[in-house]
Structure formats: structure tokens, C-alpha cells
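Undergrad: Taken from Swiss-Prot, the feature domain 'WWE' applies to 332-410, supported by sequence analysis. Residues annotated as domain 'PARP catalytic' in Swiss-Prot, with sequence analysis given as evidence: 449-657. The mutagenesis experiment Cys39 to Ala is recorded by Swiss-Prot, whose note states: Slight reduction of auto-mono-ADP-ribosylation. Listed in Swiss-Prot is the mutagenesis experiment Lys41 to Ala, annotated as follows: Partial relocalization to the cytoplasm. According to Swiss-Prot, the experimentally introduced change Cys243 to Ala is described as follows: Relocalization to the cytosol. According to Swiss-Prot, the experimentally introduced change His532 to Ala is described as follows: Abolishes ADP-ribosyltransferase activity. Quoted from Swiss-Prot for the published mutagenesis Tyr564 to Ala: Abolishes ADP-ribosyltransferase activity. For Ile631 to Ala, Swiss-Prot lists a mutagenesis experiment annotated as follows: Does not affect ADP-ribosyltransferase activity.
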Amino acid sequence: MEMETTEPEPDCVVQPPSPPDDFSCQMRLSEKITPLKTCFKKKDQKRLGTGTLRSLRPILNTLLESGSLDGVFRSRNQSTDENSLHEPMMKKAMEINSSCPPAENNMSVLIPDRTNVGDQIPEAHPSTEAPERVVPIQDHSFPSETLSGTVADSTPAHFQTDLLHPVSSDVPTSPDCLDKVIDYVPGIFQENSFTIQYILDTSDKLSTELFQDKSEEASLDLVFELVNQLQYHTHQENGIEICMDFLQGTCIYGRDCLKHHTVLPYHWQIKRTTTQKWQSVFNDSQEHLERFYCNPENDRMRMKYGGQEFWADLNAMNVYETTEFDQLRRLSTPPSSNVNSIYHTVWKFFCRDHFGWREYPESVIRLIEEANSRGLKEVRFMMWNNHYILHNSFFRREIKRRPLFRSCFILLPYLQTLGGVPTQAPPPLEATSSSQIICPDGVTSANFYPETWVYMHPSQDFIQVPVSAEDKSYRIIYNLFHKTVPEFKYRILQILRVQNQFLWEKYKRKKEYMNRKMFGRDRIINERHLFHGTSQDVVDGICKHNFDPRVCGKHATMFGQGSYFAKKASYSHNFSKKSSKGVHFMFLAKVLTGRYTMGSHGMRRPPPVNPGSVTSDLYDSCVDNFFEPQIFVIFNDDQSYPYFVIQYEEVSNTVSI
């Protein structure tokens, strides 16, 4: 692929590298950041307007934070060989396979809005702590974290800010001033009377050759070409897919790509009645609409726009009760049957029966459709090594297709777009399943309390500290919670870490006492992380006094008169009463289950291990099923600790577009 260049004007003479004050920068600009080409001239230097600067700031700021411009700029006052500007510094194969031919097309350019999506991107943090080890057991634990709330990681993090070196010390260059850093590129960014000069940094040995044998001017041109390639755009025509190469950061055609360039693998648009033009839904509402649409139980959704409300039919994709819009559409990537594919669209098929919508494989759905069309009374098929018969005698079965929902929280670490620049790939989803536990070397700090705890005044009985979405603990809790609570039905609002020194000390001492009587696997599975649903009015009381077995019976006492905990969040959700604002509350608690036995309604304490001895130890807990326990009941308040509080809500049927 040949790179387009800008012919210099007749009076432009190419000079050897010299101070940038002798050059000027000219570039072609349109209303919304079209491809930028630089032409350096002597004397009169053209500056970009404030509006253009503000439009470019989030783009370049994201590039700086993500490391996309690693090694590009370096201060002029650093000693370096002048010829080093032309030495190879990166080795990148430019022959990228792409199915996107360049062509003229009708499109609209979408300026990235980092306040809507980009702010959710987690950042990598350096750490020197020991690596983690994985031990297969039937429960979860959480990794050790630093005092600032970041997670220990053995992989060294790479920071773009370390490659930016200012000429003058009076110019702000701290990580908190990244918005200022991008204003200091020579001849391009100048604002608020600050000016700083940078040259290309070719000393670092990176893995690509993007700037090999390139002058400073040509390298800056490549930077702007990169910015052009990362811009978002959509086409007005129907039947066009989202470019998967763009999502993976490998589309080299930029705004000339015939496919859509969007933040996520899905994108919602609505068509205006007067102009018959498609316009994108707000970034904040993209995930909301997708989440609601993925639920097969939802057929229509209420929409708000400019003070008016109307309805959208999610089956026919029509809009009614308004004259402003008439149609709705969902842009998506190519389909795939692999549920582990991050970039593809995975379709799920549902058939309605007496109990609601039930998911079936696509092959079974095709059989049901054929039976409906031919008027057959029953459908026979085999699924999961079992034979099934569906009777169609009294009604025609309704069939529906909806995509598998993937939240921004799950997608963003994998996306190579401006709205989803990855920091570090998260662990595979199966790594946080109920069959494994993450055990760092040194689970507590030297002062006996978790390293993630922040300072609390001695007069405080407890505090609740919000858990950052960047923490590994957040991801573990998120995946464990949504393993049984569908993401398209409920959305996590906040996760709080409970700090109560008194309760923690009691719990730790009880754990040490129980561990002295256990060995091997029994000691490992002694501690579990289980859910407990409750109402808002008792959350603070539990955080201060712990779960109290004496007040049992509020919801159920089927397996004993104690405190109930469940492996599945879906079970605990049944006992989580929503507040007046529609918020549900659920604890993820540390529970010492120890040795357990089958429970019964009349038990006020666990039965003895050896009924024939008056000095026999008691069982530590009771369960609903001895072989595959899902519910645990404890009778002592020092066997549990209210570790995290999960606040979540039901997905609303109203979205602002």
C-alpha cells in the first residue's frame, strides 16, 4: 500500500534538521478531523484553532496513555546522535491482511467521546509483589493488592508517560497533566502560551519498524495517519458489518474502509423521518440498549429524546408514537458460533414454551421452524445426549433470535480502538470459575489486616470503600455474580469493600483455630466466598455487627436456624429486596464452612460429629445437599465476615437516545 504524500510548494526547501521555530505546519482540515497531512515550511507557522485542538486532544491523549506513540517524542535537550533519527527502531509488518478495500463512500465521522466509554478503561499499575499461583478448589479468593487499591502483578507495566521528557522544567509533565502534554508537539499544538519542543525518540528498541528511515516530518505525518486510521465512522447503507480489523487495531484503510468503524462490536442507530439519515444513539446508551435487547423477554423499549417519549419495537425495529424517528437498527460484526469469540457476534436462539423463553441450539430451532411451517404436532430431537419431544398440538411455537450480551467492562480490555485501548489482558473467564482460587504469596500484610485496606480512624467501627473496576477483585466478583445472574437483566452499580477491624480479628482467630484441626484439602476449602441477599435497611447493621444467627427465620429456616449463604448469586437474589430507588443489595462474604452435614428445620446448632461422646466436636455448618452443597448455614457469628457489598439494579426499559 502506497502512502499518500503532500507535494511541497515551490518555495519550500528541504533543510537538514534544525530548531522547529524555522518551520511551519500546514494541514488539511475538515469539519470533523479528516485525514491530516503535514507540510513543513519556513517562517510563518500555522497554528491549529482552539476547536480543532479540543477535538484532537482526546485522540492524542488516548494514544499517549495507551502507548501507541511509544518512543515517538523525546526532548531536544537530551544528548543524542543526529543520525539516530534515521536508525531502525521498530519492526512492524505493514502488509496487514484486510478485507476492507479503499473506496469513496458516504459516511459520517464519529468523534470519540472518552467521557462516555474511554473513562471505563482500566490502567495498568506497576508492582514488585510475588506472582500468583492457582490452586484448583471449589471456591474463590481474591488477590493481594497494594494500599492504593491496585493489584499486584508480576508482569512489568509499560508507561507512555515515561517516554515524554520536557525541555523546560516549568512545563507541567506529570501524569496528571496529560491533557497539557499533547499541546506541546512542535508546530502543531500550542495553547495557553505554553510551547515545548520534542524530537523523535529512536533509542528504544520496539517491536516494529513504523518509523524506520523516516525524518521527523515524515514520522509526524505517520502519527497523523495513525490518528486518521483510528477515527470512527458509519455508513448510511444497510447490510454493512462492523470492521473487525478496526476493533483489533489492524485496519489500515481508516476512513476509506467500506465497513463501519465503531467503539464496540455492536452499535445502535435511529433514523430520522425527515432526512431519512441514520444517527447514532448516545455512547452512554449503547450498552443500555444492547443489554435490554439481548433479553428475549423484551419486545419493546421506551425511548426519550428532546423531552418526548416514544416506543421502539425490538422485533420489527420500528419506532412509533413519534414523528421524529421511524426506524431502529443494530450494526454488528460477522456472526460466529464460538461463544468465546470477543469480536464476533454470537447469536442465541430461543423458543417459547409454557415456562417462558428457553434457549436451544440453532439446529433444533430449524427443526421447530420446519415443524411449524408443515403443521406437525410434535418435534423429536436429541440434545445433550437426551431425547426430547416438543408438542405443537395447541399452539404455534414462537421463535426468537438475540445476540449474546457482552458488557463494556468485559470488552474494553480486548479492543484496540480509541474507546477501548487495552492495558493488560484480563485472565480468561474460566480462571475465575468456581473450581479455582487465586492464592497470592502472602495473603495478608504484616499488620494482620488485608493489604487493600485503607486508613480508618480508630473511632470508626467500620467503613465501606468503593472497589475500583481496575482491581482484580472487581473482575472476580463481577464474573462470579453474573455467572448465575444474567447481565441483560441486572447491572452492577457499585462494589464496596467492608473494613471492620474488630470483626476481622474475630474471624481470623476463628479461622486459625479451625485450621489447626484440619489438614490438606480440608484446610483449603474451609474458607469459601458465598452470597447473602438482604435489604438496604440492614446493610450497615451487618457491616458493624456481622451476620447474626439469632435473628434467623426472616426468610427461611429449612436447613437450620442460622445465617444462610449460597454459592449462587441467583439464589441470594430471591432474598434481596430492592430499595425505594430500585437498588438491590447483596453481600459476598467470607464463610468458614469447615466440616458440614445435612441440616434440618429444627436445628439451633450443628449436630455432634460423634453423637456417643459428650465432648465430641460439633459440625461447623449445615448444608442442603451433602454431596453437592449449594446452601450453607452457620450458627456462630465469628465464622463469617461481610467482605463485599454488591449494589445492583434491574435493567430499565427506558433509554435516552
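Placement of Cβ uses the backbone N, Cα and C atoms for every residue, glycine included.
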Undergrad: In the domain 'WWE' (332-410), how many residues does DSSP put in helix, strand and coil?
TA: 16 helix, 32 strand, 31 coil
Undergrad: Compared by Cα position, which of the mutagenesis positions Cys243, Tyr564, Ile631 is the closest one to His532 (mutagenesis position)?
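TA: Among Cys243, Tyr564, Ile631, Tyr564.
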Undergrad: Which three-state DSSP class does Cys243 (mutagenesis position) fall into?
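TA: Once the DSSP labels are grouped into three classes, Cys243 (mutagenesis position) ends up as coil.
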Undergrad: Non-local Cβ contacts of Ile631 (mutagenesis position) (under 8 Å, 6 or more apart, same chain)?
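TA: Result: Phe559, Tyr564, Phe565, Ala566, Lys567, Tyr571, Val623, Asp624.
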Undergrad: Mean pLDDT for the domain 'PARP catalytic' (449-657), rounded to an integer?
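TA: Its mean pLDDT is 93.
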Undergrad: For Cys243 (mutagenesis position), just count the other CB atoms lying within 10 A of its CB, please.
TA: 23
Undergrad: Could you check the mutagenesis positions His532, Tyr564 and say which one's CB has the most other CB atoms within 10 Å?
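TA: Neighbour-count leader: Tyr564.
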Undergrad: Can you tell me the three-state DSSP label for His532 (mutagenesis position)?
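TA: It is in a strand.
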Undergrad: Return one of helix, strand or coil for Tyr564 (mutagenesis position), based on DSSP.
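TA: The three-state answer is strand.
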